[in-house]
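K.L.:
Mind having a look at this structure? Questions to follow.
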Amino acid sequence: MAAGGAVAAAPECRLLPYALHKWSSFSSTYLPENILVDKPNDQSSRWSSESNYPPQYLILKLERPAIVQNITFGKYEKTHVCNLKKFKVFGGMNEENMTELLSSGLKNDYNKETFTLKHKIDEQMFPCRFIKIVPLLSWGPSFNFSIWYVELSGIDDPDIVQPCLNWYSKYREQEAIRLCLKHFRQHNYTEAFESLQKKTKIALEHPMLTDMHDKLVLKGDFDACEELIEKAVNDGLFNQYISQQEYKPRWSQIIPKSTKGDGEDNRPGMRGGHQMVIDVQTETVYLFGGWDGTQDLADFWAYSVKENQWTCISRDTEKENGPSARSCHKMCIDIQRRQIYTLGRYLDSSVRNSKSLKSDFYRYDIDTNTWMLLSEDTAADGGPKLVFDHQMCMDSEKHMIYTFGGRILTCNGSVDDSRASEPQFSGLFAFNCQCQTWKLLREDSCNAGPEDIQSRIGHCMLFHSKNRCLYVFGGQRSKTYLNDFFSYDVDSDHVDIISDGTKKDSGMVPMTGFTQRATIDPELNEIHVLSGLSKDKEKREENVRNSFWIYDIVRNSWSCVYKNDQAAKENLSKSLQEEEPCPRFAHQLVYDELHKVHYLFGGNPGKSCSPKMRLDDFWSLKLCRPSKDYLLRHCKYLIRKHRFEEKAQMDPLSALKYLQNDLYITVDHSDPEETKEFQLLASALFKSGSDFTALGFSDVDHTYAQRTQLFDTLVNFFPDSMTPPKGNLVDLITL
């Protein structure tokens, strides 16, 4: 705080002047200095590398040391094959020793892009004098790299930079000393360790870990070490580690309670193309409609998670002033007002006429159990025409509904009739629930402008209630499978292309052409995608598999939680079917973000031998990370395993008893891998000391080296701020 209680003003971020210092190459007149001027309409105003063979780079030298916070890339006025699809930025006080500040890519458009560079270590700003830009991939395969214009911004006020420079020098010195301390302790150079620590007064780690090293490595007090780990777990010190672990999916088939003898009438039957929504407050799943293989359905169900029971709200909603039987419609729920909306449907070409092609729009009130027709024809009210395979999202806070895409049904011939006129797709609409008015936000567009969006069917669309954006990806347009991914800010009416789908990241993103069901967790900033079966018969039975993906919104990265790469066989193993749902399409997936559970029902298994077959299985899916209890048990297992191995060398009989009792209880005997590892431990009873492998610590005894290795393993579970440095001194030696 400044004098008088006023908050000190944030240091001013301004443009940082720089000069071109070094470069890998350049071609013809495309000189490195060209990046100093911004001329988006001049095609020659750029640096272009002579080749795309690595390493290609530009090194910029700032006029004086500065905290470099942002880098801005200017571009040519049109898309260009030489634009950087992937690049990295490094920075440092000298050109020989640089830290990675950014790894990213440019969109292939004409808009300037600004990126935030890493400029803090442990919340402390650090300065740079040199910035190195390393192109990795251009938008056109095998084209040279081009950079049109670069702007650096940050803080170069000496009054701010100098203290940061002093801190950075001190930080590097401190880390070097900590690496030495770690090395000395690993090799049991006690005098050197104590002398250096006494002289520098630098701590290698948190006192708790020093205590653990003393108890475990020096004294071999394994019981005290276990107590220390238990305290750490209970104090939440392993939480950071848990949050960084990958999810593991846990499917469970739900067998609902049966109230009637025959068990048929008290749960929804087989179907595909149905719709589900979930009320997370009451833990109730609502299911409406679908196609059972021969006809559309109009039944309406509620499943109570707490009661594990389905209730039939209505056998035929049309008889209760609700929607007629339908499939390929969409539903969304307003949890605040406890209302469900439904729009759209598929109609066979044989029953299409001007009356049946009207797009009706209904609202169901949960508390009063009543349906209300909001519109006989949304197109006449300024909304979408009759569509199917569209997407619909609810914004409860602003009481708005967004609907995007879907195929518009027309009278002229079948949807699959190639002689029919080109298929029409619906744009992006907003419905104001309060005023009951529609607004067209984006028409279907084939243009590639920054604010244009291409309509499609079978895509995923999700609303992030916290950052107030719609996320759209995947889908199909005529015969083309789309792989783009964009967000739409509902408040600013702005489209942001996350991925244009041209990246050849096969295996790193969910594959196109497969039915995808997606959910969102606004609290965790995650999008979940279950990828199932393709609707295309040709693509269907090559390699049927389910895969589950998670997109981290903040990190802008996909990760595959699992794939079951079983080949498609008519006789899928029974055991597999009991463990997880078989691949399918036309199913429904909903997510309870409060209790972190997914629910899946029904669908079409795509069996060519029985095309009318539909499913009525019901599953829950939990994404699990290691729990605190699991980590505590695992750490105890590691400690006791080591203790057993030490005992086995000294007193095999005592070791055997320890193995059968103390070590036995730390093993999960339902886990085949853990059980196998446990069974193999008995072989240690028959090993001689010479059988044990050296750990590279030739100057310390085997016991000390083994305990040090166990200590290093246990340290990995603690937060980085508490642990010794990750690197090793010997790794700095270059050959």
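Heads up, residue numbers simply count up from 1 along the chain you see.
Cβ coordinates are placed from backbone N, Cα and C, and glycine is handled just like the others.
Keep in mind the model shows the original residues, not the substituted ones.
Below, the features straight out of Swiss-Prot:
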type	residues	note
DOMAIN	172-204	domain 'LisH'
DOMAIN	206-258	domain 'CTLH'
MUTAGEN	Tyr53 to Ala	Reduced head to tail dimerization
MUTAGEN	Phe143 to Ala	Strongly reduced head to tail dimerization
MUTAGEN	Asn144 to Arg	Loss of head to tail dimerization. Causes loss of location in the cytosol and accumulation in the nucleus. No effect on GABA receptor internalization
MUTAGEN	Cys180 to Ser	Reduced head to tail dimerization
MUTAGEN	Phe184 to Ala	Reduced head to tail dimerization
MUTAGEN	Phe184 to Glu	Strongly reduced head to tail dimerization and strongly reduced GABA receptor internalization; when associated with Q-196. Causes loss of location in the cytosol and accumulation in the nucleus; when associated with Q-196
MUTAGEN	Leu196 to Gln	Strongly reduced head to tail dimerization and strongly reduced GABA receptor internalization; when associated with E-184. Causes loss of location in the cytosol and accumulation in the nucleus; when associated with E-184
K.L.:
Here are some mutagenesis positions: Tyr53, Phe143, Phe184. Which one has the most Cβ atoms within 10 Å of its Cβ?
P.N.:
Phe184
K.L.:
Work through the mutagenesis positions one by one (Tyr53, Cys180, Phe184, Leu196) and name whichever has its CA nearest to the CA of Asn144 (mutagenesis position).
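P.N.:
Closest by Cα distance to Asn144 (mutagenesis position) among the mutagenesis positions Tyr53, Cys180, Phe184, Leu196: Tyr53.
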K.L.:
Show me the subset of Tyr53, Phe143, Leu196 whose Cα is within 10 Å of Cys180 (mutagenesis position); these are the mutagenesis positions I mean.
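P.N.:
Within 10 Å of Cys180 (mutagenesis position): Leu196.
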K.L.:
Counting only residues 6+ away in sequence within the same chain, which have a CB under 8 Å from the CB of Leu196 (mutagenesis position)?
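P.N.:
Sequence-distant Cβ neighbours: Ile177, Cys180, Leu181, Phe184.
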K.L.:
Roughly how many angstrom lie between the C-alpha atoms of Tyr53 (mutagenesis position) and Phe143 (mutagenesis position)?
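P.N.:
Each residue's Cα considered, Tyr53 (mutagenesis position) and Phe143 (mutagenesis position) end up 10 Å apart.
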K.L.:
Suppose we draw a 10 Å sphere around the Cβ of Asn144 (mutagenesis position). How many other Cβ atoms does it contain, all chains included?
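P.N.:
Asn144 (mutagenesis position): 20 neighbouring Cβ atoms within 10 Å.
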K.L.:
What are the DSSP helix, strand and coil residue counts for the domain 'CTLH' (206-258)?
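P.N.:
Going by DSSP assignments, the domain 'CTLH' (206-258) contains 30 helix, 6 strand, 17 coil.
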K.L.:
For Phe143 (mutagenesis position), what is the secondary structure by DSSP, using just helix, strand and coil?
P.N.:
coil
K.L.:
Translate the DSSP assignment of Tyr53 (mutagenesis position) into the three-state scheme.
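P.N.:
SS state of Tyr53 (mutagenesis position) = coil.
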K.L.:
Counting across all protein chains present, how many other Cβ atoms fall within 10 Å of the Cβ of Cys180 (mutagenesis position)?
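P.N.:
For Cys180 (mutagenesis position), the 10 Å Cβ neighbour count is 19.
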K.L.:
DSSP-wise, what's the residue breakdown of the domain 'LisH' (172-204) into helix, strand and coil?
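P.N.:
Helix, strand, coil within the domain 'LisH' (172-204): 26 helix, 0 strand, 7 coil.
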